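Lifted from Swiss-Prot, the feature list:
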- His111, His148, His152, Glu211: Zn(2+) binding site (BINDING)
- His111 to Ala: Slight decrease of peptidase activity (MUTAGEN)
Amino acid sequence: MFKWPWKADDESGNAEMPWEQALAIPVLAHLSSTEQHKLTQMAARFLQQKRLVALQGLELTPLHQARIAMLFCLPVLELGIEWLDGFHEVLIYPAPFIVDDEWEDDIGLVHNQRVVQSGQSWQQGPVVLNWLDIQDSFDASGFNLVVHEVAHKLDTRNGDRASGVPLIPLREVAGWEHDLHAAMNNIQDEIDLVGESAASIDAYAATDPAECFAVLSEYFFSAPELFAPRFPALWQRFCHFYRQDPLARRRENGLQDEGDRRIVH
């Protein structure tokens, strides 16, 4: 179990969290020992700074809390935990939840409807998740609800709303937008050809630039082999922004055998 000297007087108990057990999930299996240590330190700080609020009778064990914190910190591992400033609570439902959604169509009419959501990220408010999809985010499958919502938070640091362009130098914005829209068009072409269910990238990525950035961030961290060869130029932009290269990391450190990568509950 990791123990941090700088947290010796911490009354929160985060220094005694089951960090090593929390690391035993496929999406984190390729991290080096140095990266694991850094992620653990960052996750401990995350739990100091944020409040995880379990809703509707859900109970979060210390292991659950540790893994949630690690997934939040993975995208900002090299950016710094300050990139997660701007919210103080993470609300967690047991399962996907129903919300009242309001939206305006192309001619200005406002519509209201009840929709099922997996997660939400409010610009100046909490992140909302559900436990069923958080558990699915432990796998290296291309799906990661936590990374998706963190990407939206990072996206909105660049302005009033999520645009698909995170906080990058102004000189890089045009190239980013070009490559992102090219990826959206490519994904839509595949959907038109084979259908949403058979598409190799989640069809949600084709809906708008903000969702494309969030969905591809999921693949960036949990299924880089599906992202990098298909969109090499955009892949390099993601590597530059996140200051990580999950595909190179995976090749350098190697993935453990399936028997060694089982999730410990």
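Backbone N, Cα and C define each Cβ position, glycine as well.
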(request) Select the most exposed residue of His148, His152, where exposure means the fewest other Cβ atoms within 10 Å, treating these as the binding-site residues. (result) His152
(request) Give the number of CB atoms, excluding that of Glu211 (Zn(2+) binding site) itself, located within 10 Å of its CB. (result) 21
